[in-house]
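Trainee: Before we start, here is the structure in question, set down as structure tokens.
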Amino acid sequence: MSSESTTFIVDVSPSMMKNNNVSKSMAYLEYTLLNKSKKSRKTDWISCYLANCPVSENSQEIPNVFQIQSFLAPVTTTATIGFIKRLKQYCDQHSHDSSNEGLQSMIQCLLVVSLDIKQQFQARKILKQIVVFTDNLDDLDITDEEIDLLTEELSTRIILIDCGKDTQEERKKSNWLKLVEAIPNSRIYNMNELLVEITSPATSVVKPVRVFSGELRLGADILSTQTSNPSGSMQDENCLCIKVEAFPATKAVSGLNRKTAVEVEDSQKKERYVGVKSIIEYEIHNEGNKKNVSEDDQSGSSYIPVTISKDSVTKAYRYGADYVVLPSVLVDQTVYESFPGLDLRGFLNREALPRYFLTSESSFITADTRLGCQSDLMAFSALVDVMLENRKIAVARYVSKKDSEVNMCALCPVLIEHSNINSEKKFVKSLTLCRLPFAEDERVTDFPKLLDRTTTSGVPLKKETDGHQIDELMEQFVDSMDTDELPEIPLGNYYQPIGEVTTDTTLPLPSLNKDQEENKKDPLRIPTVFVYRQQQVLLEWIHQLMINDSREFEIPELPDSLKNKISPYTHKKFDSTKLVEVLGIKKVDKLKLDSELKTELEREKIPDLETLLKRGEQHSRGSPNNSNN
């Protein structure tokens, strides 16, 4: 949904105050709104109301309903800080107030919210939702007939957050649950589930944006494909040509966006930050007057900077000790002209390709659904089936677009099961593309050998020397600490249709799919720890210094969900008996070692300084030279 309106209703009854449920609701609101402020969407609206409140302030003049935040879009950091401060100030003033005992204004608050939403958006197509924080599910004094009328009046869905300790059986008897079940797409969550959700790293969904559209060629001549004629490979009798397209399967996560700003004061002497524009200027050092400079001036800078125009700057190539500027005719020839395409160059066994050779973001290669035909789909499906049956991986030459970099990639076949619109199970056949390292990459990175050494007949060479045996055992010992080789996980846990993983709201809510919650514990899904750590520290800085007005900032500890992901906690079993035997390692008792060391020191006891001086005097008196004198 491109447009979204979220209205938060916080129950500020005494029970919510005493059990710190209002503080928990504020923590969720703060995290949610600060996340919304990063995107600053003009179509993402928020508002907030307080129910069961002794303060009355709303558009309908209904008692005990306080609109603490009017409709706001886009959500900004400044507005979020001001809103959380007002809510915190209210809680501090009424934390021990007993005047709101027995107030019941939740139904009135729902009606006020419904009228305000209708007045604000009228007939606009927008996702409307109300998030209610309460610990009293029996708060609604309403009959079944009134629930039907309220369902017709409310044109929004309700997301109920249960802040109490009610069991499932107690929930079933409450009027709140009846109202949630009566309104389509409404849900109910527990408050603790929301707190876990905002403190756990969430895997982002990769959007299916087409990144390549071209030909998958098998048996084609590479030289004949490097032309601008797209029908060249189609006319080759020895070439199997399939029209395919590529979509991103994984996406690299970048750090938080930062801008350079300067602190200034406005007319009201309030500090604010203004972005700084960067201007690049070029200058040269003029050495023409260097001979005329006196010796006293030579101690300082002997160069005179001369500013030059940007139009006078051109690229020069190093040739020996000089710089050469190529003419425009030769500059075009320095660019390697390449044309988009995917050429299969060979196949190898799946077990022969270690995972650490995959060095880029991966992409899905599928039959072209836009420019292809039925024959392309059948040929591509047959290729995937053959590779799956023989457990093969293809090595291909890949060019994503014209004049882009040429890469050698690995194509791994995958079979993904999902349900279509009619709930019919369907298998999607695809190839997963990932870049392989070049020689330049191996110069700066330590990659193990791709394949085991073999003879000309294909027989593997045996390593019989002790050094090779020790190296092999040590390699197995180190690999046993790796989390790379784990039990095979169903592909459905990783690759799912975009419709099953995308949500209709930007709110951080727990997933109703249990498989997705279990995937968060998968040791192969390692989140980008530094990004989440940056975000955690930044949000905590805003909370402490901007909202709580603290003078000092205390860096928060790393959440347990990230701590568990840093250290490998799942590894293979390895029998180290053979390695201990080859290396001759023996376990030595520490107490025995201390006693042997003490005996050796006593045996070779070093005399003190006075003893050495006395020995020197005796030696000097007893020498023949002194007696002759």
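Note: Cβ is positioned from N, Cα and C throughout, glycine not excepted.
These numbers come from a predicted model, not from an experiment.
Feature table excerpt (Swiss-Prot):
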DOMAIN    254-476  domain 'Ku'
VARIANT   Leu149 to Val  In strain: DBVPG6044, SK1 and YPS128
VARIANT   Ser301 to Leu  In strain: DBVPG1853
VARIANT   Asn349 to Asp  In strain: DBVPG6044, SK1 and YPS128
VARIANT   Gly499 to Asp  In strain: DBVPG1853
VARIANT   Glu518 to Ala  In strain: DBVPG6044, SK1 and YPS128
VARIANT   Thr528 to Ala  In strain: DBVPG1853
VARIANT   Ile585 to Ser  In strain: DBVPG6763
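If you look at the structure here, what lies around each of the features I listed?
Mentor: When Cβ atoms from all protein chains are considered, those within 10 Å of Leu149 (variant position) total 11, not counting its own.
In the three-state DSSP scheme, Asn349 (variant position) falls into the strand class.
For the recorded site, Gly499 (variant position), the DSSP three-state label reads helix. A C-beta separation below 8 Å, combined with a sequence spacing of at least six in one chain, links Gly499 (variant position) to none of the other residues.
Sequence-distant contacts (6 or more apart, same chain, Cβ under 8 Å) of Thr528 (variant position) comprise Pro201, Val253.
Taking Cβ-Cβ distances under 8 Å and a sequence gap of 6 or more within the same chain, Ile585 (variant position) has no neighbours at all.
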Trainee: Translate the DSSP assignment of Ile585 (variant position) into the three-state scheme.
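Mentor: In three-state terms, Ile585 (variant position) counts as coil.
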Trainee: Rounded to the nearest Å, what's the C-alpha distance separating Asn349 (variant position) and Leu149 (variant position)? Just drop the number here, would you?
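Mentor: So the Cα of Leu149 (variant position) lies 65 Å away from that of Asn349 (variant position).
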Trainee: Looking only at the domain 'Ku' (254-476), what is the model's average confidence as pLDDT?
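Mentor: Mean pLDDT across the domain 'Ku' (254-476) comes out at 80.
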